[in-house]
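> This is the feature table in Swiss-Prot:
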- SER445 to Ala: Abolishes phosphorylation by NUAK1 and interaction with 14-3-3; when associated with A-472 and A-910 (MUTAGEN)
- SER472 to Ala: Abolishes phosphorylation by NUAK1 and interaction with 14-3-3; when associated with A-445 and A-910 (MUTAGEN)
- SER473 to Ala: Abolishes binding to the POLO box domains of PLK1 (MUTAGEN)
- SER910 to Ala: Abolishes phosphorylation by NUAK1 and interaction with 14-3-3; when associated with A-445 and A-472 (MUTAGEN)
- LEU1007 to Ala: Loss of binding to PRKG1; when associated with A-1014 (MUTAGEN)
- LEU1028 to Ala: Loss of binding to PRKG1; when associated with A-1021 (MUTAGEN)
Amino acid sequence: MKMADAKQKRNEQLKRWIGSETDLEPPVVKRQKTKVKFDDGAVFLAACSSGDTDEVLKLLHRGADINYANVDGLTALHQACIDDNVDMVKFLVENGANINQPDNEGWIPLHAAASCGYLDIAEFLIGQGAHVGAVNSEGDTPLDIAEEEAMEELLQNEVNRQGVDIEAARKEEERIMLRDARQWLNSGHINDVRHAKSGGTALHVAAAKGYTEVLKLLIQAGYDVNIKDYDGWTPLHAAAHWGKEEACRILVDNLCDMEMVNKVGQTAFDVADEDILGYLEELQKKQNLLHSEKRDKKSPLIESTANMDNNQSQKTFKNKETLIIEPEKNASRIESLEQEKVDEEEEGKKDESSCSSEEDEEDDSESEAETDKTKPLASVTNANTSSTQAAPVAVTTPTVSSGQATPTSPIKKFPTTATKISPKEEERKDESPATWRLGLRKTGSYGALAEITASKEGQKEKDTAGVTRSASSPRLSSSLDNKEKEKDSKGTRLAYVAPTIPRRLASTSDIEEKENRDSSSLRTSSSYTRRKWEDDLKKNSSVNEGSTYHKSCSFGRRQDDLISSSVPSTTSTPTVTSAAGLQKSLLSSTSTTTKITTGSSSAGTQSSTSNRLWAEDSTEKEKDSVPTAVTIPVAPTVVNAAASTTTLTTTTAGTVSSTTEVRERRRSYLTPVRDEESESQRKARSRQARQSRRSTQGVTLTDLQEAEKTIGRSRSTRTREQENEEKEKEEKEKQDKEKQEEKKESETSREDEYKQKYSRTYDETYQRYRPVSTSSSTTPSSSLSTMSSSLYASSQLNRPNSLVGITSAYSRGITKENEREGEKREEEKEGEDKSQPKSIRERRRPREKRRSTGVSFWTQDSDENEQEQQSDTEEGSNKKETQTDSISRYETSSTSAGDRYDSLLGRSGSYSYLEERKPYSSRLEKDDSTDFKKLYEQILAENEKLKAQLHDTNMELTDLKLQLEKATQRQERFADRSLLEMEKRERRALERRISEMEEELKMLPDLKADNQRLKDENGALIRVISKLSK
């Protein structure tokens, strides 16, 4: 039973075995070795790139093509040039490689060597006859591609030696195509040969490269406008892909099929450059109109004999027209090219002067296109379109291109077009916001125009030139103004507000623009302004209620002087209204304890808008003429005089005005606000700009650096000053009481005390950059000292962008003696000023050394000297030192507040203030002895010298920029080389990996043999088992 069961199982196993996969395997294994066969050319290129000359020679003997090119058109010689393999280059050239063979982009080996900067290869190739005037597909010669100076020099010398005309070389292809097209047209037979790889025709090349003359001639000769290359591309595909608008227009005018697709189903719209998609859509609409008109013409079934005759005559006329216009083309082709150059130059100029936004330009170009459409089209039309002129489209014969202008089409002038259309629409083509903003570049304005002035000016500008200037943008030069007027005559008005550029610290663009404005506009000189002021002083020796003073808009200097001179009493509570610097008036003048004659009061400080705009040629003058609002806090009565509003706030004793609010208000008139920067950033920027701003006329670089150092020191000491602030105030109160008692003794001692207090308050103000309002009693001395400090702070903030100071050259001689005295008095004053931090005194000295005008720093003894000098002058003695002092004092007190904006130059305001309070008669006596002409000549000479230095500095800066650019370019090239080295290393690593893989592949047959042996053994075992089972 057991044996029967075993046999049955074995039989079942055998049944399963028969027909199984293993049983179906043949008993003898077929061993077919599959080999990868490479193209001979690919093997040759690989051998060349590896540098194996023996292998290359074997392949050449076997019949390999030495000029074999890969898919990119690169030959072995190209690759050797790129790899910097000089030996292989020489080997290939010696073995007959074509030295001028181009790749798919038209690059010959010399292009590759020039691009990589391999001098030795380039020299060898040139020596072997490489063509230095060879042009690639983009019209670049090896000289254009060369980056390193040595390579450029080598190629340029070779071009000069061979006498190659580069421009002629660029146009060589177009010239040859024109010649062939004319031959085909004259012979009536087209002998074109398609490109071997792409199947492209002459029409494809002319369309892709924008050879419009060739394109017209080929179409005229009877070329099919819808001809396809091997990829199914039509000439319209090529023209659209390469963005050639004129070529697209010519093809569409000749009724090419715009819906044709290439082999991958793309229309011309799918492959078109983004820039001309809209233009293609417009052309399609135009073509649809033409087709519908043709259908309308063909609708009559019966044609009269007259129409037939017309058609016959039209055909003959077409032939005649061809004969007539053909020589015109030959003769005037050069003219057309010159005309195109002129057009491009005009476009460049228009780009510079363009100040409108892109939307405005579109509207502008559309309106122009409409006017152009209404002009009669003097082109010769076919019989089909001769009767329908109502539509603004004309179909021309193939000879004459349509004069139709569309909103986005830049149209060059061709000699065959009958209508002449201005290419103004091309402005938009290369235009970016950077280019059109250059037209109205905004200089860093240091004082914004008043709202009133800006609105009036804006209205005036709109009425005249159609351009709205921003408050700080310079007037355009006369040439730009003329262009704007020309635009207006065409019926276009362009509104533009210059972009708000943050204030910059004397950047090169500012300097250049200011120099331009200096040359294009006449300026009112400083001596003129001062003499005008001097005349006014003589006229107004008594109190003059309604007097107005003209002042040059280039120096915004009268603000503090006018305010200080119009304080008639020591206990007054003045409120100064400043309608953005256009109106200043003192509203209240209460009890008078000391009667001092002043030059003006109330309305005497008004300066009308017309006077403000007195020297309106220069925008810089406009800017400087607008002083910042002045804030005068007086002990019990705090007055915040912000722009255009007068605020009178009565507070109790001890109220301190909000200095932060004052500063906010003041800054709002100093810096034009940018939309994208936050309020805190804007404040910080404007404060920094005010502190270290320099003028274009009188500040030297050393002055600016010293000023910045001073500001740096003041910031470090600011925290300490705040800690000592309360102590200072207590000290001041005590001193105020003492001065009140001393005041009763004599006027002279009281004035001395004023000066002590004034100079101290002055220094504190300088340290804190904001007005200090004392909360003490309402004594005259406290109110005056507080007012003077606030005036000083406002003059700091109102630093105008004008002549920074009279020259440092002549002022140093005047002030040297006084400086020495000031340093001695510093030590004596230590006992008095113990409450003040040491940093104040330390900072006072460098400021004193930076003075630009002849006003000495105030000390008690020097003030006594001044009083002695003044009395000497009144008696009639004219000592030299007294004269110079009176000159400098007079300039300080009379020119205007801007002369004392010297927060950077460290001048004492108490000096000029007290000088204002003295009678006019004594000052006028001193004024008579001054020689303003000599001073003016000195200033002028110094300014010229500084301008020359500035110009030299600018030149050096531009040179440095050029060197920097060259250096960065070199670094980029070095980076490219390192990248190339990395690629080489990667390639070597990959080659090693390939060789390892090949070794493993060699082991593969052994493994297969082992596998087969095991299979055979398995089959044998199975057979043995099956026999045993039986």
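Heads up, the Cβ atoms here are built off N, Cα and C, so glycines get one too.
Nope, none of those substitutions made it into this model, it's the original residues.
Because the structure is a prediction, the values reported are computed rather than measured.
Walk me through the surroundings of each of these features.
Sequence-distant neighbours of LEU1007 (mutagenesis position) (same chain, six or more apart, CB under 8 Å from its CB) are absent.
Annotation note: LEU1028 (mutagenesis position) sits in a helical segment as assigned by DSSP. Of all Cβ atoms in the shown protein chains, 8 besides its own fall within 10 Å of the Cβ of LEU1028 (mutagenesis position).
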> Under DSSP, is LEU1007 (mutagenesis position) helix, strand or coil?
helix
